[in-house]
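So the structure is just underneath, and the comments pick up after that.
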Amino acid sequence: MILHAQAKHGKPGLPWLVFLHGFSGDCHEWQEVGEAFADYSRLYVDLPGHGGSAAISVDGFDDVTDLLRKTLVSYNILDFWLVGYSLGGRVAMMAACQGLAGLCGVIVEGGHPGLQNAEQRAERQRSDRQWVQRFLTEPLTAVFADWYQQPVFASLNDDQRRELVALRSNNNGATLAAMLEATSLAVQPDLRANLSARTFAFYYLCGERDSKFRALAAELAADCHVIPRAGHNAHRENPAGVIASLAQILRF
């Protein structure tokens, strides 16, 4: 079994760019940014429980990494960058730390490296279980209306929130709930030490208005790019800014 994805082919000899979306997104999420890099072959992946991979369920990050590895092999992708936002960034960091043949580097936008103590994990587990129950039992429009009121999305205006609620409500609540439970921050290990000892290139993007993830970025041994005029979802709020940062990274 492999993950559903959309492949776009570029010039031979350059590494692939493999894009991983955030929670409740899909393979279209990164395309406005990714299509600015037409010289590179691009793979836009649907993570388990999402988009064309909605019917695929996993028990945890190990399963996601295994599916990602098999998907890369199926597309004969031998050299690649992982580019991930939020959940996709966490998947990228986990997979990279577990080892992926052909990995050139990881570019993470607003991805959490992991909670650092049992108290934080227990608190997150309680919170995520409440969201899981809501995704299972309530209309998605109601759930996402509250989801986008969370502090991390404070930079969104009302129109942006309405647009995201409408877009994300096209998902399947049950498969979102399963993926949220399987990849909760409560079950993700703290990756800071692994990332410090990494053998791959590591870059971190965060919006200038995303104070939480700017603080997290400062804890990581990563080259950090702050995206102007953007909050947590920088590639949506300022795609040109993210394109500029990716172009700078890929020139090295």
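Yeah, the Cβs are placed from backbone N, Cα and C, and that goes for glycine too.
Substituted residues are absent from this model; it holds the original ones throughout.
Listed in Swiss-Prot is the mutagenesis experiment S86 to A, annotated as follows: 1400-fold decrease in catalytic activity. Of all the Cβ atoms in the protein chains shown, 23 others lie within 10 Å of the Cβ of S86 (mutagenesis position).
Under the heading of mutagenesis, Swiss-Prot lists D210 to A and annotates it as follows: Loss of activity. Cβ environment of D210 (mutagenesis position): G110, V152, S155, A230, G231, H232, A234 lie under 8 Å away, each six or more residues apart in the same chain.
H232 (mutagenesis position) has a Cβ environment of 25 other Cβ atoms inside 10 Å. For the mutagenesis experiment H232 to A, the note given by Swiss-Prot reads: Loss of activity.
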